[in-house]
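Before I ask anything, let me first share the structure, which is written out below as structure tokens.
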Amino acid sequence: MTKRKKEVIDVDCSEKKDFVIDWSSAMDKEDEVPELEIVNTTKPTPPPPPTFFSDDQTDSPKLLTDRDLDEQLERKKAILTLGPGLPDKGEKIRLKIADLEEEKQRRVLEGSKMEVDRSSKVVSSTSSGSDVLPQGNAVSKDTSRGNADSKDTSRQGNADSKEVSRSTFSAVFSKPKTDSQSKKAFGKELEDLGCERRKHKAGRKPVTRLSNGWRLLPDVGKAEHSAKQFDSGLKESKGNKKSKEPYGKKRPMESSTYSLIDDDDDDDDDDDNDTSGHETPREWSWEKSPSQSSRRRKKSEDTVINVDEEEAQPSTVAEQAAELPEGLQEDICYPTRDDPHFVQVCLKDLECLAPREYLTSPVMNFYMRFLQQQISSSNQISADCHFFNTYFYKKLSDAVTYKGNDKDAFFVRFRRWWKGIDLFRKAYIFIPIHEDLHWSLVIVCIPDKKDESGLTILHLDSLGLHSRKSIVENVKRFLKDEWNYLNQDDYSLDLPISEKVWKNLPRRISEAVVQVPQQKNDFDCGPFVLFFIKRFIEEAPQRLKRKDLGMFDKKWFRPDEASALRIKIRNTLIELFRVSDQTE
């Protein structure tokens, strides 16, 4: 090993040794250890993370100022005039308007409440102080203060409302206390705020009275569901009570309002529906109805009724809901399975007869068939009527708007719906309409041979939601197509109506616009259609003439009569299920 390598090894060994410090020699014994000093330092608060709002949050009425709230409300109402042309027919706009009006009303009530609380505190501090004056002194003091304030009107502008509120409440406490005052000390104030009315009508939503004598009913879509456990057989006394809404006042020399429209139709088709064929009525009677959840209509429009035109009418005793027994069979066929036009009803279909539910096609078709069976024995008019089921109008609409090259063959297949029935020999044809989750009714009135007034089409709608013009137009085209088909044969040898009317039938079909009772909610359109049929069959003459149109009126029957039909149909079906279960 060389000397140089040995020196390198010695250096490396010395570097690897621990370095030891002699603190006793490095530090003097008299030196003191410095004290630890803790200094509080405030770190700057980090800026909050950016907040991202969704469209719903930015459009929330609570985030708007009063001015912006009023501007949005006016703008939405202006847009609502275009509702029929919108994809959802203005439904979303109506809901937005309802939210804005609710927020505006909340702010008004909240501001009034804050003013009352502030005035109450002023009154409390005044009455508890030692300088409470008698009534005369208080009046003189207020008078003198008023004179002093009148000298400087520039400082009075912002305090006018507060001074009026304070003086009003102070006057209540400055007067001698009497029994009547103790009971109605704040009667006027509570009446202005609407609290007195809510006290007498607990649990009910307030009715807004407008300056023109009309009243604004709350949104029926937000009403509370009062009927529970309906299918379990619980008797709903509240659900069966007749509506307490006042009804129409009879005016002297008042007749029904209607007009006759007799115009020629153009044969231009509106829609292009390419449909291959039509099923028979029997095939359609087994079709599943849409679920009840999809039948909910959202309606946020307020209903306005005229108080001056209504008065209370004695309501009839409502029929009680029967209990639903257990162990019933799943379905029945009415009147029997052997009947060629029987209607099948499942036990589950009874759910639509619960309060606030929308009637389904099986129940509607059942009751129309039930009316035919019940009235035929006592009234001859039922034999001269033809009832199409609830699925017919959709097929009618497809047939009259079909634009294929085989239009004639298409109509021949469509005629299977009334195979073997001469429609023009009937006195009345009933066509139920179901569109946009709403029910309405069309009645075709056919005259006899002595009457040359022509055919009349009636459209009865308890809410006025359906397009009367398009529905009547489709029915007219249907009657014309049937007339063209029958004219190809020797049908004219034995005409059921006047020869003059028959030769010019396309121009002798008119529409009579009539007024009918209107429902007070948005879920009784089905019972109203069935009650229209029931009442019409009971009261209509053998053949309807123009002079008979006076039977139609908004006071034709009470709305609660039609609403009560829901319970009657349910009880009838339960009894039929019982009888069918016993026989089988």
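Numbering starts at 1 and runs along the chain as displayed.
The backbone N, Cα and C atoms fix where each Cβ goes, glycine too.
Okay, these came from Swiss-Prot:
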type	residues	note
ACT_SITE	His438	active site
ACT_SITE	Asp461	active site
ACT_SITE	Cys525	active site
MUTAGEN	Cys525 to Ser	Loss of peptidase activity
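Give me the structural setting of these features: burial, nearby parts and distances.
DSSP classifies His438 (active site) as strand under the three-state reduction. His438 (active site) is surrounded by 20 other CB atoms, counting those within 10 A of its CB over all protein chains shown.
According to DSSP, Asp461 (active site) is assigned to coil rather than to any helix or strand.
Using a 10 Å radius centred on the Cβ of Cys525 (mutagenesis position) and all shown protein chains, the other Cβ atoms total 24.
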Within 10 Å of the Cβ of Asp461 (active site), how many other Cβ atoms can be counted across all chains shown?
23
